[in-house]
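Undergrad: First the structure, then my questions, so here it is.
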Amino acid sequence: MHGSNKLPGFATRAIHHGYDPQDHGGALVPPVYQTATFTFPTVEYGAACFAGEQAGHFYSRISNPTLNLLEARMASLEGGEAGLALASGMGAITSTLWTLLRPGDEVLLGNTLYGCTFAFLHHGIGEFGVKLRHVDMADLQALEAAMTPATRVIYFESPANPNMHMADIAGVAKIARKHGATVVVDNTYCTPYLQRPLELGADLVVHSATKYLSGHGDITAGIVVGSQALVDRIRLQGLKDMTGAVLSPHDAALLMRGIKTLNLRMDRHCANAQVLAEFLARQPQVELIHYPGLASFPQYTLARQQMSQPGGMIAFELKGGIGAGRRFMNALQLFSRAVSLGDAESLAQHPASMTHSSYTPEERAHYGISEGLVRLSVGLEDIDDLLADVQQALKASA
């Protein structure tokens, strides 16, 4: 950029990477190519595009200039060769796993997963001959012991939704390379501003870009980043032929607008969450708190090794179980009772009855999701107002 070979900083790339206004009539903001199809100057040119011999667009389910800019920008931020934009986080996850797995293959999974990911695996792809096993991705000995010749993919979230359990990403990647398995990491909670799994050895990163990347709660979107070869496979197999989960150009433009302020928003999310977590840790109504920024967090050292900041998500368990959790939730006034996360607004949800309702009670207990667990997505409001709301809700929960 500007004649320098030095890689620009994160914020600079989030705003400028891959776009030159002079290539687009001087437009400061990238144009939106709101078109389904593209014309060819000749039949021969079109044939070359279809054969992959000529760079070009022919149908927006496969590629679109607006989406391609978003994809290049996300690849730069994650430190990957290529990116792929999709219609939702589940579009990204399903397109990726349908591409990588075949009947008879095995996928090793983190113990705790987002509820819809869990449902897709256990009630979707798992019914087509793909073997599923859950492993603690922080226990590298257990992971090594679980590997078999059929293991094709290792998939996990770090931190995990909703209990914040972390994986040793570099350690997992080292084991996977030895066995020829592909490592896929859901980096939604962190974004590339806080954690870059590809730099730790992962092969692919997936995001629900609906969350922090967008940051405004007004679109659904998904992202995949990895090597050019893997991303091309997912584009031409998982997206084009299997899910069709294409992101609209308009939503891609909104997502790029959100990414421009990602670093500023994440700094604020993290700062607010740290103060709120420290407050919760002192409250008599709280049985247990899960937040990577607290020294009491069991994986505090690992968090400091692979994350630059502890993030904006907090999970905690109230004394009194599910009844206390419901009373707390219903008493909130500033926090909104809603699924999703990463918005400017602070959100609260009860996993047992919301995002992880696809788990049985026994599965939730097995994977560390108690009936009284509350998850907070700490927003950008003034911290004093957030503290006051949580304090009065805690009193109501007792």
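Backbone N, Cα and C atoms are what each Cβ position is placed from, and that goes for glycine too.
When I checked Swiss-Prot for this same protein, it listed these features:
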type	residues	note
BINDING	Tyr59, Ser60, Arg61, Gly89, Met90, Ser208, Ala209, Thr210	pyridoxal 5'-phosphate binding site
MUTAGEN	Arg61 to Ala, Glu or Phe	Loss of elimination activity against L-methionine
BINDING	Tyr114, Arg375	substrate binding site
MUTAGEN	Cys116 to Thr	40% of wild-type elimination activity against L-methionine
MUTAGEN	Cys116 to His	Drastic decrease of the catalytic efficiency of the elimination reaction with L-methionine, by 6700-fold, and increases that with L-cysteine by 7-fold, mainly due to changes in kcat. Loss of ability to catalyze replacement reaction between L-methionine and 2-mercaptoethanol
MUTAGEN	Asp241 to His or Arg	5 to 14-fold reduction in alpha,gamma-elimination activity against L-methionine, while no change in affinity for L-methionine
Undergrad: Cα of Ala209 (pyridoxal 5'-phosphate binding site) to Cα of Arg375 (substrate binding site): how many Å, rounded?
TA: 19
Undergrad: For Met90, Ala209, listed as binding-site residues, tell me which one has the smallest number of other Cβ atoms within 10 Å.
TA: Met90
Undergrad: Check the DSSP secondary structure of Tyr59 (pyridoxal 5'-phosphate binding site), expressed as helix, strand or coil.
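TA: In three-state terms, Tyr59 (pyridoxal 5'-phosphate binding site) counts as strand.
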Undergrad: Spatially, and counting Cα to Cα, which of the recorded positions is closest to Met90 (pyridoxal 5'-phosphate binding site)? Options: Tyr114, Cys116, Asp241, Arg375.
TA: Cys116
Undergrad: What's the CA to CA span in angstrom from Tyr59 (pyridoxal 5'-phosphate binding site) over to Arg375 (substrate binding site)?
TA: 41
Undergrad: Sorted by position, what residues of the same chain at least six away from Arg375 (substrate binding site) have a C-beta under 8 A from it?
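TA: Long-range Cβ contacts: Asn161, Pro162, Met313, Ile314, Ala315, Leu341, Ala348, Gln349, His350, Pro351, Thr355.
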Undergrad: Give me the CA-CA distance between Ser60 (pyridoxal 5'-phosphate binding site) and Asp241 (mutagenesis position), in Å, as a whole number.
TA: 13
Undergrad: Could you tell me the C-alpha distance between Arg61 (mutagenesis position) and Ser208 (pyridoxal 5'-phosphate binding site) in angstrom, no decimals?
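TA: About 19 Å separates the two Cα atoms.
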